[in-house]
Amino acid sequence: MVTVDEVRKAQRAEGPATILAIGTATPPNCVDQSTYPDYYFRITKSEHKTELKEKFQRMCDKSMIKKRYMYLTEEILKENPSMCEYMAPSLDARQDMVVVEIPKLGKEAATKAIKEWGQPKSKITHLVFCTTSGVDMPGADYQLTKLLGLRPSVKRLMMYQQGCFAGGTVLRLAKDLAENNKGARVLVVCSEITAVTFRGPSDTHLDSLVGQALFGDGAAAIIVGSDPLPDIERPLFELVSAAQTILPDSDGAIDGHLREVGLTFHLLKDVPGLISKNIEKSLNEAFKPLDITDWNSLFWIAHPGGPAILDQVEAKLGLKPEKLEATRNILSEYGNMSSACVLFILDEVRRKSVANGHKTTGEGLEWGVLFGFGPGLTVETVVLHSVAAST
């Protein structure tokens with residue numbers, strides 16, 4: 001007779017969860033940040049608000065973003081004028097777009113990840129899908145399963161409306177799934193489209209304008225599994241530990257509310273200050289078991305909420321400028337893509353590591369940290385271990 005203990009041991013993987021492939025995708029429509037204020041105030045019929053436009057221009061200039069990708073084109077917005085007002089009922093129009101486009105963009109990223117992984121998609125056992133928008137039943141996880149032609153028995157988990165920290169959350173979940181299910185191969189997809197948050201400007205709600213200056217669209221996918229098959233699967237990063245915490249005194253710092261007008265975005269407190277004040281505590285808790293206290297000895301993947309967050313974290317921890325280079329580069333080239341950002345940065349770090357001839361996937365370093373920041377104020381901290389870089 002087999003015991004429960006024996007069954008449990010047989011179910012568990014031996015090694016740590018490992019990222020085996022990464023894929024990314026964006027909509028084709030690319031928006032230049034320097035000319036975006038002109039376009040935004042024209043399309044929302046707000047050109048008479050000259051002072052507000054000047055404020056928005058300054059926001060865009062200070063954003064450190066060069067360009068963003070957006071599903072919403074001028075043609076789509078002209079067909080849906082209610083989306084261009086500040087608070088017009090428009091949820092139906094927005095939902096009709098995102099319930100179709102979010103799985104579609106996710107499929108593009110997932111297809112790239114599966115191709116890099118090199119294994120048949122029938123070997124995918126679990127699917128974790130994350131998006132801040134497009135709540136529907138059956139969800140984007142179901143739609144993606146159909147679009148990709150995954151097995152109907154794939155075990156799905158759908159995460160809606162978590163916000164910008166969720167790129168860390170999906171790694172935490174994928175780690176637990178891979179390590180507790182021997183042979184599991186988890187497809188993780190973060191797909192974000194700003195069609196639910198786009199709206200016209202308001203003199204009295206500048207926090208909404210901050211969102212209009214920062215957010216972009218993108219999807220990223222990874223394959224996670226333990227005990228990679230030698231000579232068949234190519235490990236990129238090992239997921240060593242994962243933690244989540246709510247920062248003290250941060251209630252209402254970042255809020256998003258789904259209403260008839262779409263998803264409203266509220267920035268109420270000093271978010272960069274709250275994060276920089278508390279980040280060392282998260283680092284100490286994560287790296288104490290490894291006896292690491294030199295934050296410059298790590299490679300960094302931080303959610304780029306905005307330049308002020310990165311500047312204050314850098315200053316508080318005394319980080320060398322190159323530590324957040326990959327993070328700043330993704331912010332510059334894509335804007336803030338919410339949950340997908342950290343996976344884009346992971347992709348950038350491993351590619352640059354190979355291109356620059358580093359010995360490991362983590363810029364030549366052994367250990368790294370991945371941070372997600374978002375509503376709550378919630379912080380996700382993931383400890384990464386790099387592997388030998390292969391060309």
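Quick reminder: no glycine exception, Cβ is built from N, Cα and C everywhere.
The feature active site is assigned by Swiss-Prot to C164, with sequence analysis given as support. One mutagenesis experiment catalogued in Swiss-Prot, R259 to H, is accompanied by this note: Loss of activity. A mutagenesis experiment is reported in Swiss-Prot for this position, F344 to L, and the note states: Loss of activity.
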If you measure C164 (active site) to F344 (mutagenesis position) at Cα, how many Å is it?
13
If one looks at the chain holding R259 (mutagenesis position), which residues at least 6 apart in sequence have a CB under 8 angstroms from its CB?
L91
